Amino acid sequence: TCRYLFGGCKTTADCCKHLACRSDGKYCAWDGTF
């Protein structure tokens, strides 16, 4: 299952669609896409 907004992650692949893994905070954040 994918990680939702502010969920923990190691890479962007861990996050749900339209989310990207922040390298500084290790959490999923919106990547700016719709």
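In case you wondered, yes, glycine gets a Cβ from its N, Cα and C as well.
For Thr1 to Ala, Swiss-Prot lists a mutagenesis experiment annotated as follows: No change in interaction with Kv2.1 channels. According to its DSSP assignment, Thr1 (mutagenesis position) is coil.
Over all protein chains present, the Cβ of Arg3 (mutagenesis position) has 18 other Cβ atoms lying within 10 Å. The annotation that Swiss-Prot gives for the mutagenesis experiment Arg3 to Ala reads: Exhibits <150-fold weaker interaction with Kv2.1 channels.
Long-range C-beta contacts of Tyr4 (mutagenesis position), restricted to its own chain and to partners at least six residues apart, with a cutoff below 8 Å, comprise Cys15, Cys16, Leu19, Cys28. Among the mutagenesis results in Swiss-Prot, Tyr4 to Ala has the note: Exhibits 7.5-fold weaker interaction with Kv2.1 channels. The residue drawn here is the original one.
Counting only same-chain residues six or more apart in sequence, the Cβ atoms lying under 8 angstroms from the Cβ of Phe6 (mutagenesis position) belong to Tyr27, Cys28, Ala29. Here Swiss-Prot notes a mutagenesis experiment, Phe6 to Ala, with the remark: Exhibits <300-fold weaker interaction with Kv2.1 channels.
Taking all protein chains in view, 17 other C-beta atoms sit within 10 angstroms of the C-beta of Gly7 (mutagenesis position). Here Swiss-Prot notes a mutagenesis experiment, Gly7 to Ala, with the remark: No change in interaction with Kv2.1 channels.
Record note (Swiss-Prot) on the mutagenesis of Gly8 to Ala: No change in interaction with Kv2.1 channels. Within 10 Å of the C-beta atom of Gly8 (mutagenesis position) sit 12 other C-beta atoms, taking all shown protein chains into account. Reduced to three states, the DSSP call for Gly8 (mutagenesis position) is strand.
Within the same chain, the residues at least 6 positions away from Asp14 (mutagenesis position) whose Cβ sits under 8 Å from its Cβ are Cys2, Arg3, Gly7, Gly8, Cys21, Cys28, listed in sequence order. Looking at Swiss-Prot, you'll find the mutagenesis Asp14 to Ala noted as follows: Exhibits 6-fold tigher interaction with Kv2.1 channels.
Experimental mutagenesis at this site is recorded by Swiss-Prot as His18 to Ala, annotated: Exhibits 7.5-fold weaker interaction with Kv2.1 channels. Cβ-based neighbour count (10 Å, all protein chains) for His18 (mutagenesis position) stands at 12. Under DSSP, His18 (mutagenesis position) is assigned to coil, being neither helix nor strand in the three-state scheme.
According to Swiss-Prot, the experimentally introduced change Arg22 to Ala is described as follows: Exhibits <150-fold weaker interaction with Kv2.1 channels. The number of other CB atoms found within 10 A of the CB of Arg22 (mutagenesis position), across every protein chain shown, is 15.
Listed in Swiss-Prot as a mutagenesis experiment, Asp24 to Ala is described as follows: Exhibits 20-fold tigher interaction with Kv2.1 channels. Every protein chain considered, the tally of other Cβ atoms within 10 Å of the Cβ of Asp24 (mutagenesis position) stands at 6.
Cβ-based neighbour count (10 Å, all protein chains) for Trp30 (mutagenesis position) stands at 11. Record note (Swiss-Prot) on the mutagenesis of Trp30 to Ala: Exhibits <300-fold weaker interaction with Kv2.1 channels.
The two recorded residues, Trp30 (mutagenesis position) and His18 (mutagenesis position), have Cα atoms 6 Å apart. His18 (mutagenesis position) is 18 Å away from Asp24 (mutagenesis position) when you measure Cα to Cα. A C-beta separation below 8 Å, combined with a sequence spacing of at least six in one chain, links Thr1 (mutagenesis position) to none of the other residues.
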